[in-house]
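Student: Before I ask anything, here is the structure I am working with.
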Amino acid sequence: MNPTLGLAIFLAVLLTVKGLLKPSFSPRNYKALSEVQGWKQRMAAKELARQNMDLGFKLLKKLAFYNPGRNIFLSPLSISTAFSMLCLGAQDSTLDEIKQGFNFRKMPEKDLHEGFHYIIHELTQKTQDLKLSIGNTLFIDQRLQPQRKFLEDAKNFYSAETILTNFQNLEMAQKQINDFISQKTHGKINNLIENIDPGTVMLLANYIFFRARWKHEFDPNVTKEEDFFLEKNSSVKVPMMFRSGIYQVGYDDKLSCTILEIPYQKNITAIFILPDEGKLKHLEKGLQVDTFSRWKTLLSRRVVDVSVPRLHMTGTFDLKKTLSYIGVSKIFEEHGDLTKIAPHRSLKVGEAVHKAELKMDERGTEGAAGTGAQTLPMETPLVVKIDKPYLLLIYSEKIPSVLFLGKIVNPIGK
């Protein structure tokens, strides 16, 4: 039996990422060279963010097609980061397939890893109003003896933490990993790993955790039970939050949908896309990066009466199956080439699990404290009521980049 490399992609808490790339040039030229390097990293990060959005839309369409009537929630950034890190260990057709599937093929490999390094460094924030953490942990069996260069690059580019794990005792290894994840998430995610394939010698865990409060919070005293209309002429009662305020809002005639931005603190925005009656599939088909860019041009500041369902949902997907939709499969097979991790071992990715969890309430996402007030101009408000299936993006203006992407067909369902 060939040893397998387990890959688990989780959404959780990680320590603050710090810049780890060290200059190898003289102090006199440091400023000029660092400015050039910084510019190149920003350009690479910007292109990667665009490709991450494209990946997210592709996966959302595929998952929606194969999982009709089901809530979908994922982090394209989390998935891309993990597989970009695996590019450090992949070669030949296995590497080419990842680059093709994830839209990395036109980017030099050095720019690819430096671009993700920049994204991780720039997006990681920890303040009273916002906590955003991204990172990776490698659980490695001593039998593997991985290449030092792979470990160093994983640390330098992806701030990867390395933890020795005895995969010969699968029960103990499972407990160690689950305890680690539980600790990092302050008990929010428990027993995430349900089983580990025999023969596993390494497991990679990618994390992204987001907790923020709204720039202007909803008043929980006005939240009330209202109807949310499902796709098949039925409805469920959901706690509907309400607020009147100034928001960026627009309408797309081509895709028959309303676009509403509700800002969090610190340049993070929740973007709600509400299709007209019977237009959800039409909207899904039209999802692409250029569509998102066009939406931005349609927005204007208006006084809006907003009604949004409170929700708490989890999206769990088998990436081995999901990524086959975009042509990525060799890394999971016996003939996959991961010899840059360990040249004398035949490795494959045995497990690939993506789990994303979202809690959205009156205070924000994952809860926070504080209040906010807003003075409104005297104008007739536009009414936007999110009371039927919709799409949701959580978006950072800083890179800019889509952090999370979802299709919500039932706020209280699975």
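From the backbone N, Cα and C atoms, a Cβ is placed for every residue, glycine too.
Straight from Swiss-Prot, here's the annotation block:
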{"type": "MUTAGEN", "residues": "Asn221 to Ala", "note": "Reduced N-glycosylation. Loss of N-glycosylation; when associated with A-233 and A-267"}
{"type": "MUTAGEN", "residues": "Asn233 to Ala", "note": "Reduced N-glycosylation. Loss of N-glycosylation; when associated with A-221 and A-267"}
{"type": "MUTAGEN", "residues": "Asn267 to Ala", "note": "Reduced N-glycosylation. Loss of N-glycosylation; when associated with A-221 and A-233"}
{"type": "MUTAGEN", "residues": "Arg302 to Ala or Glu", "note": "Significantly impairs KLK7 inhibition activity. Slightly enhances KLK7 inhibition activity; when associated with S-379"}
{"type": "MUTAGEN", "residues": "Asp305 to Cys", "note": "Results in formation of an artificial disulfide bond which stabilizes the reactive center loop and enhances KLK7 inhibition activity; when associated with C-383"}
{"type": "MUTAGEN", "residues": "Glu379 to Ser", "note": "Significantly enhances KLK7 inhibition activity. Slightly enhances KLK7 inhibition activity; when associated with E-302"}
{"type": "MUTAGEN", "residues": "Val383 to Cys", "note": "Results in formation of an artificial disulfide bond which stabilizes the reactive center loop and enhances KLK7 inhibition activity; when associated with C-305"}
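Help me picture these features in the structure, burial and contacts included.
Tutor: Applying an 8 A CB threshold to same-chain residues 6 or more apart, the list for Asn221 (mutagenesis position) is empty.
Note on Asn233 (mutagenesis position): other Cβ atoms within 10 Å of its Cβ, all shown chains, come to 6.
Note: Asn267 (mutagenesis position) has non-local neighbours Ser396, Glu397, Lys398, i.e. same-chain residues 6+ apart with C-beta under 8 A of its own C-beta.
Non-local contacts of Asp305 (mutagenesis position) by the CB criterion (under 8 A, 6+ apart in sequence, same chain) comprise Phe242, Arg243, Ser244, Pro381, Leu382, Val383, Val384. For the recorded site, Asp305 (mutagenesis position), the DSSP three-state label reads strand.
Val383 (mutagenesis position): 10 other CB atoms within 10 A of its CB, across all protein chains.
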Student: Cα of Asn233 (mutagenesis position) to Cα of Arg302 (mutagenesis position): how many Å, rounded?
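Tutor: Distance (Cα to Cα, whole Å): 32 Å.
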Student: Note down the number of other Cβ atoms within 10 Å of the Cβ of Arg302 (mutagenesis position), including every protein chain shown.
Tutor: 18
Student: Under DSSP, is Val383 (mutagenesis position) part of a helix or a strand, or is it coil?
Tutor: strand
